[in-house]
Amino acid sequence: MAEDSGKKKRRKNFEAMFKGILQSGLDNFVINHMLKNNVAGQTSIQTLVPNTDQKSTSVKKDNHKKKTVKMLEYLGKDVLHGVFNYLAKHDVLTLKEEEKKKYYDTKIEDKALILVDSLRKNRVAHQMFTQTLLNMDQKITSVKPLLQIEAGPPESAESTNILKLCPREEFLRLCKKNHDEIYPIKKREDRRRLALIICNTKFDHLPARNGAHYDIVGMKRLLQGLGYTVVDEKNLTARDMESVLRAFAARPEHKSSDSTFLVLMSHGILEGICGTAHKKKKPDVLLYDTIFQIFNNRNCLSLKDKPKVIIVQACRGEKHGELWVRDSPASLALISSQSSENLEADSVCKIHEEKDFIAFCSSTPHNVSWRDRTRGSIFITELITCFQKYSCCCHLMEIFRKVQKSFEVPQAKAQMPTIERATLTRDFYLFPGN
């Protein structure tokens, strides 16, 4: 009797865990995962597939769900254990220390309950969970991610912690209408988008960048939601940062990608990003010029004609970038003129050495950038918010301008994000969800 109740309890756990997944048709993901990993034989797989000879559709669906749940229970230790660990390891689920200990020590059946409880508490985690399942197999194109719950208005007008997706119809309309004006987007099943995050938080001679881990988590989740596989590195010297950038530029996945993001967060000076060994008497700096050289068309042909977006969160000097003025008409603008020249050039084939770049820096030259110890950098926080709200309908330059506009009125701590070395020749839409 006790044994039967134990089985019922386990069954209940798995049913609760996969209720939403079964209703959404994501059982196809599990079937495909089993086929790839040869978890069960063809006979076992067939028990998950409805019998097409059955006459009653409702009976067929009920039988299918019962068989699926039963099979999932049978395969739990082989498949789901790996899924749970993957989610915890990649910070899809944010568990408190006591929850983590309980999670790793408990049985597979109870891990399902912990997972469900965590998802219920956090709507974003629920969406990330679904997106992670889909990202684990990018070739499943018949299943629409549950992230597309944004068809209606959000829970509140000010809700900004959810990535809004671009409806498929709008994506197709914009691609058709502005075909020659936008960067082409590769099909989801054919592309491998990569993004790199380098964040230095601990230094040998400089203060620690407290709160920077919020920036890492936020940017990583944003980029993953936009379809990028994220490589993240922490606490590197300038030489190590350069080595990581060169290795990243050489990745073969860029050939099948349509764009890339580089996110660099550290202390900084006007000319570049500080490495962990930096001090005034002995600088340890990765120059911005070096970054552009590594990814230009001479050294990184795999990203030729593809947007290369560089996000920089770092001080660029020690000034505060603010001043007090009276309300008065603006001063006369300085007018510069340049005499025309007769230019001639002969070449069989020519390409620009530096093209399709755009850098977005957290402050203007010579000025500081601000970071909140409890929330992360002000610039990165606002950047993530604007991407979440506007990447569904705006191209990259429009999103960057919206970030700048949010800093238009100086607050207690003033800074003005700056777009630099922009050589994009088309509009770059991210079309999240497509």
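Here the Cβ of each residue, glycine as well, is placed from N, Cα and C on the backbone.
This is the original sequence, none of the listed changes applied.
Under the heading domain 'CARD', Swiss-Prot lists 56-148.
A 10 Å cutoff on Cβ-Cβ distances gives HIS267 (active site) a total of 19 other Cβ atoms nearby, all chains included. Sequence annotations record features per position, and here Swiss-Prot assigns active site to HIS267 (among others) based on similarity to another entry.
The mutagenesis experiment CYS315 to Ala is recorded by Swiss-Prot, whose note states: Abolishes protease activity. Sequence-distant contacts (6 or more apart, same chain, Cβ under 8 Å) of CYS315 (mutagenesis position) comprise HIS267, GLY268, ILE269, SER363, ASN367, VAL368, SER369.
DSSP assigns CYS315 (mutagenesis position) to coil in the three-state reduction, outside any helix or strand. What Swiss-Prot records for CYS315 (among others) is active site.
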Practice problem: With H, G and I counted as helix, E and B as strand and the rest as coil, say where DSSP puts HIS267 (active site). | Solution: coil
